[in-house]
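Student: Please see the structure below; I have some questions.
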Amino acid sequence: MESQSPIESIVFTDSCHPSQQENKFVQLISDQKIAIVPKFTLECGDILYDVPVAFKTWGTLNKEGNNCLLLCHALSGSADAGDWWGPLLGPGRAFDPSHFFIVCLNSLGSPYGSASPVTWNAETHSVYGPEFPLATIRDDVNIHKLILQRLGVKQIAMAVGGSMGGMLVLEWAFDKEFVRSIVPISTSLRHSAWCISWSEAQRQSIYSDPKFNDGYYGIDDQPVSGLGAARMSALLTYRSKCSFERRFARTVPDASRHPYPDRLPTPLTPSNAHWVVHNEGNRNRRERPCRSNGSSPTSESALNSPASSVSSLPSLGASQTTDSSSLNQSSLLRRPANTYFSAQSYLRYQAKKFVSRFDANCYISITKKLDTHDITRGRGSDSPKEVMKDLSLPVLVLGIESDGLFTFDEQVEIAKSFPNATLEKIISAEGHDGFLLEFTQVNSHIQKFQKEHLIDIMSQTNSFERLDSQVNDTNRESVFGEMEDITSW
């Protein structure tokens, strides 16, 4: 009997596969499948065995196997494109399952089902943790192609992705026979020094958390302070100054909707009060202040001093009531200015939400993956235009002028490097995240492009399962994307 080819030996299973036995994050994605690739060699030379790759599909593959629409997710995304790009998915929309067989595959290093630091290493009988090898953008493309071929795909009609997903899309373009058209959004031909520096700053936040322990931590006791700080830093690069000023300015949170988080003990002395203000927002603070010499601002002598009449929490932004009889006039005059604002509240909320759905080692793994991205690497020239001169497939490049992470100039460079590219602008003041928020514009640009270059696919109608009603709900909050009003958190 003839041995199976690598493609034929790939099997499909679900999230209960042994590779996920310690991975709590995989349960966040419903109805996804997991492909198991028996053997896969990474660019770094390491060989992985029984490699899980998570994916979701919508629609039906046609008999020619050429109506595949591939969606590539961003850094913290998952295979559940219905969560982060739901308003674009459905009949009559850009990602129409009545025309396309839509596939979204999870990247290596992500905590959502594909091989990563949180998946099981059969050789060590533990999760990979910090020993998970470096996986590149090209590794993602190579292993994803195996899954698509196993699904019966003969050609990708269109590959679409933003940010990190756009990097995968650009790499897919080099598979000229397999890929018919691409739509890279808010991405780059090579990861810039600016982006590399932001990734480094975020990783250093994680490294500096004492709980990180070189990456050897329990999945239920990860370095949340460091990971949360990294997420805050990243969020600032995903938005714009204009976006934050317009939404927050110097407003303070509504205490009835956003109670003051992690309220500190009521200060009993001026020193204690200063300590409260100074450590507000410090997730690793002590319960009570303790000086380096072992003394405490709340010592008995301090409590008996005249200044101990300062007995209420200094203003931290939310309105508070104070018993005027407990404070003398000079204390009231010295009452400090607000130190807790809506912008801070939003960042802390997002950090808290993120650390409940992501893993620190995975964050490090994926940001290092981004750093490897360079479309010219190993292709004989440092000139993108030179290495891409023979890539004649239709290309739609979408960019955002307010994007400070993947600048509009970089989108212009992408469009100029392809022989057959069109550049369109997404009008948004939201910065980089505009590609996950401006659904109407993104949908319109992609549909116009499809009608021009995929008319044969668009004229076909295939059967498909009814979509979850929540997929197209623009008012629901996304787990992996940006579908939320950032002033209604």
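Every residue, even glycine, has its Cβ placed from backbone N, Cα and C.
Small disclaimer: the values here were computed from a predicted structure and weren't measured.
The following feature annotations were taken from Swiss-Prot:
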{"type": "DOMAIN", "residues": "69-438", "note": "domain 'AB hydrolase-1'"}
{"type": "MUTAGEN", "residues": "S163 to A", "note": "Loss of activity"}
{"type": "ACT_SITE", "residues": "S163", "note": "active site, nucleophile"}
{"type": "MUTAGEN", "residues": "D403 to N", "note": "Loss of activity"}
{"type": "ACT_SITE", "residues": "D403", "note": "active site"}
{"type": "MUTAGEN", "residues": "H432 to A", "note": "Loss of activity"}
{"type": "ACT_SITE", "residues": "H432", "note": "active site"}
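What's the neighbourhood like for these features in this structure?
Tutor: Look at S163 (mutagenesis position): DSSP puts it in coil.
Taking a C-beta cut-off of under 8 Å and a sequence gap of six or more, S163 (mutagenesis position) has these contacts in its own chain: A74, L75, I185, S186, T187, L405, F406, H432, F435.
Around D403 (mutagenesis position), the same-chain residues at least 6 positions away in sequence with a Cβ under 8 Å from its Cβ are S186, S240, G431, H432, G434.
D403 (mutagenesis position) falls within neither a helix nor a strand when secondary structure is assigned with DSSP, and so counts as coil.
In the three-state DSSP reading, H432 (mutagenesis position) counts as helix.
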